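Notes follow the structure.
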Amino acid sequence: MDQFLVQIFAVIHQIPKGKVSTYGEIAKMAGYPGYARHVGKALGNLPEGSKLPWFRVINSQGKISLKGRDLDRQKQKLEAEGIEVSEIGKIALRKYKWQP
């Protein structure tokens, strides 16, 4: 696995239950500012059944970027951790954003 993925995944593993972070914040914390899209691509390529808490990563507007069934799946996982998610996949970053 390349160093970028190692660092990105290490940061994502640190996001605590009941909190979220953004693609851009993950990239910045991993030492790759400006690589938000690459974080999204890396998460999109995860194998089925990955233990990485990918669902805790959302976009900078506080919304789930996925569509359809994938949006529903991410929404369910976040709600199971006590995070309030609107019908359109919006999360209150002021309340749920991870501040390491």
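Quick reminder: no glycine exception, Cβ is built from N, Cα and C everywhere.
Every residue here is the original one, so none of the noted swaps is modelled.
DSSP assigns Tyr23 (mutagenesis position) to a helix. Listed in Swiss-Prot as a mutagenesis experiment, Tyr23 to Ala is described as follows: Severely impairs ability to bind alkylated DNA.
Quoted from Swiss-Prot, the note on the mutagenesis of Tyr23 to Phe is: Slightly impairs ability to bind alkylated DNA. In sequence order, Ala36, Arg37, Val39, Gly40, Val57, Ile58, Asn59, Ser60, Ser65 are the residues of the chain that are 6 or more apart from Tyr23 (mutagenesis position) and have a CB within less than 8 Å of its CB.
Quoted from Swiss-Prot for the published mutagenesis Arg37 to Ala: Severely impairs ability to bind alkylated DNA.
Here the residue is the original one, but Swiss-Prot notes a mutagenesis experiment at this spot, Trp54 to Ala: Exhibits some affinity for methylated DNA. Taking a C-beta cut-off of under 8 Å and a sequence gap of six or more, Trp54 (mutagenesis position) has these contacts in its own chain: Ile12, Leu43, Leu46. DSSP classifies Trp54 (mutagenesis position) as helix under the three-state reduction.
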Give the number of CB atoms, excluding that of Arg37 (mutagenesis position) itself, located within 10 Å of its CB.
11
